[in-house]
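Peer 1: Pasting in a structure now, in structure tokens, and then I'll have a few things to ask.
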Amino acid sequence: MAAELVEAKNMVMSFRVSDLQMLLGFVGRSKSGLKHELVTRALQLVQFDCSPELFKKIKELYETRYAKKSAEPGPQAPRPLDPLALHSMPRTPLSGPTVDYPVLYGKYLNGLGRLPTKTLKPEVRLVKLPFFNMLDELLKPTELVPQSAEKLQESPCIFALTPRQVEMIRNSRELQPGVKAVQVVLRICYSDTSCPQEDQYPPNIAVKVNHSYCSVPGYYPSNKPGVEPKRPCRPINLTHLMYLSSATNRITVTWGNYGKSYSVALYLVRQLTSSDLLQRLKTIGVKHPELCKALVKEKLRLDPDSEIATTGVRVSLICPLVKMRLSVPCRAETCAHLQCFDAVFYLQMNEKKPTWMCPVCDKPAAYDQLIIDGLLSKILSECEGADEIEFLAEGSWRPIRAEKEPSCSPQGPILVLGTSDANGLAPASSTPGIGSGLSGPGSAGSGAGAAGSLENGKTGADVVDLTLDSSSSSEDEDEDEDDDEDEDEGPRPKRRCPFQKGLVPAC
């Protein structure tokens with residue numbers, strides 16, 4: 001069956017327009033359109049609905065066309081030809097890998113298909129995106145080839161969706177109003193085959209889908225003078241502008257030709273959310289506590305060549321991203337530290353702006369490298385009162401609690417001594433009976449009581465006299481010194497008040 005399918009495809013690719021129209025009319029398909037559109041429909045028909053009657057009709061049309069050649073002695077098997085090589089405009093073909101036509105119905109970027117090359121060139125590869133699960137490859141990474149010396153170039157691409165793909169898109173859930181989970185996305189990157197490439201837009205990019213322009217992510221605003229604004233290069237969703245049927249879709253990519261080479265690819269993907277990735281991480285990414293404990297021992301193992309011995313390492317239970325207590329502690333396997341960050345907030349931040357950089361060591365921490373620390377998860381459930389722990393050399397741990405600052409206030413009760421207020425009442429005392437006794441006639445009794453308490457071994461109370469202050473005490477000392485001087489010198493002589501002339505007495 002596979003050999004017959006390959007033979008039928010080779011026959012279809014060598015048909016003329018009239019042969020293609022007869023074949024499509026035989027099965028009741030539309031016969032209108034350009035030749036590459038007719039070839040697309042015929043290849044789609046052969047790949048997914050190749051019945052014995054259809055194969056017989058293809059063979060009949062082929063033998064009718066090549067009747068004279070088949071009558072010649074020594075007929076040779078038909079060689080695979082390019083679908084548009086015989087009836088196409090003389091335009092520059094694309095450079096790229098060998099094409100499997102049944103998989104892609106419209107690999108006619110820049111208007112031409114491609115001949116299979118004998119020397120297999122390495123293909124352009126794109127990095128895997130955690131939030132996009134690839135379902136089908138609609139167009140392999142294909143280089144954008146300029147057709148003229150103009151700076152602004154246009155590259156068209158024509159393809160059709162299979163009924164199964166259309167059904168998947170229609171039956172998928174909505175992530176938000178008008179946005180399906182299953183999408184047809186366009187990805188653009190540099191034409192570099194040395195390593196997987198990240199998405200990168202060419203200058204002056206514009207994407208048109210079936211006569212309607214598709215929105216492309218804009219630039220981030222830059223507040224720094226002289227710094228070019230950056231653009232988030234992400235997959236471009238084309239689903240809302242496509243024909244969700246067997247009709248042919250046409251995509252035109254407009255781009256600026258400034259010396260760099262770019263490639264485009266089309267994929268059918270399922271977009272995931274941060275909750276989906278978190279659930280997957282909890283399922284397959286949890287590291288056993290014993291393995292984490294062995295890692296701690298390895299970190300704290302005594303190195304004979306080192307003069308400094310590490311007896312413990314402190315790990316904070318606060319997430320460095322949001323300064324909150326960890327709920328799902330995780331880190332990358334490539335990180336050398338034991339400090340973890342919260343997987344919930346890390347995935348949410350990368351869903352909004354994908355960077356995938358570790359917030360602890362600022363090194364790449366891709367989703368495929370993330371693990372959930374089982375030991376730290378267990379510690380979080382057991383140690384609720386501390387925000388920091390210390391791992392010890394034998395693999396155990398202890399909580400680090402914040403030390404309270406020493407207080408300057410006295411430990412015992414304070415007795416307030418003072419004179420009676422204006423109403424003749426004694427001031428309030430912290431200990432009933434003691435303050436009033438000291439300020440009244442019964443102070444001796446209270447003093448005896450205080451002495452008795454000291455003799456019984458109890459700590460005495462601190463006595464503070466609030467009626468004394470620095471100013472009053474200094475004045476009292478000055479008055480006492482003046483009185484002493486007066487007593488020593490005797491009575492002072494009377495001073496005579498000088499009388500000024502010109503003054504009139506008041507009386």
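Glycine residues also receive a Cβ, built from the backbone N, Cα and C atoms like all the rest.
Feature table excerpt (Swiss-Prot):
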type	residues	note
BINDING	Cys335, His337, Cys358, Cys361	Zn(2+) binding site
DOMAIN	12-46	domain 'SAP'
DOMAIN	112-272	domain 'PINIT'
MUTAGEN	Cys330 to Ser	Abrogates sumoylation of LEF1 and increases LEF1-mediated transcriptional activity; when associated with S-335; A-337 and S-340
MUTAGEN	Cys335 to Ser	Abrogates sumoylation of LEF1 and increases LEF1-mediated transcriptional activity; when associated with S-330; A-337 and S-340
MUTAGEN	His337 to Ala	Abrogates sumoylation of LEF1 and increases LEF1-mediated transcriptional activity; when associated with S-330; S-335 and S-340
MUTAGEN	Cys340 to Ser	Abrogates sumoylation of LEF1 and increases LEF1-mediated transcriptional activity; when associated with S-330; S-335 and A-337
Peer 1: May I ask which residues of the same chain, at least 6 positions away in sequence, place their Cβ under 8 angstroms from the Cβ of Cys330 (mutagenesis position)?
Peer 2: Leu281, Gly285, Cys340, Phe341, Asp342, Ala343, Tyr346, Leu370, Ile371, Ile372, Asp373
Peer 1: Using the recorded Zn(2+) site (Cys335, His337, Cys358, Cys361) as reference, state which further residues of the same chain have their Cβ within 8 Å of the centre of those residues' Cβ atoms, listed in sequence order.
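Peer 2: So the additional residues around the site are Arg331, Ala332, Thr334, Ala336, Gln339, Val360, Asp362, Lys363, Ala365.
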Peer 1: State the three-class DSSP label for Cys330 (mutagenesis position), counting H, G and I as helix, E and B as strand, and everything else as coil.
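Peer 2: For Cys330 (mutagenesis position) - judged by DSSP and reduced to three states - the answer is strand.
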Peer 1: Enumerate same-chain residues with a sequence separation of six or more from Cys335 (mutagenesis position) and a Cβ-Cβ distance below 8 A; give 'none' if the list is empty.
Peer 2: Cys358, Val360, Cys361, Lys363, Ala365
Peer 1: Restricting to the domain 'SAP' (12-46), report the mean pLDDT as a whole number.
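Peer 2: A mean pLDDT of 80 is what the model gives the domain 'SAP' (12-46).
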Peer 1: Comparing the recorded positions Cys340, Cys358, Cys361, which residue's C-beta has the most other C-beta atoms within 10 angstroms in this structure?
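Peer 2: Result of the Cβ crowding comparison: Cys340.
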Peer 1: Could you count the residues of the domain 'SAP' (12-46) that DSSP puts in helix, in strand and in coil?
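Peer 2: With helix first, then strand, then coil, the domain 'SAP' (12-46) has 24 helix, 0 strand, 11 coil.
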Peer 1: Among all the protein chains here, how many other CB atoms are within 10 A of the CB of His337 (mutagenesis position)?
Peer 2: 14
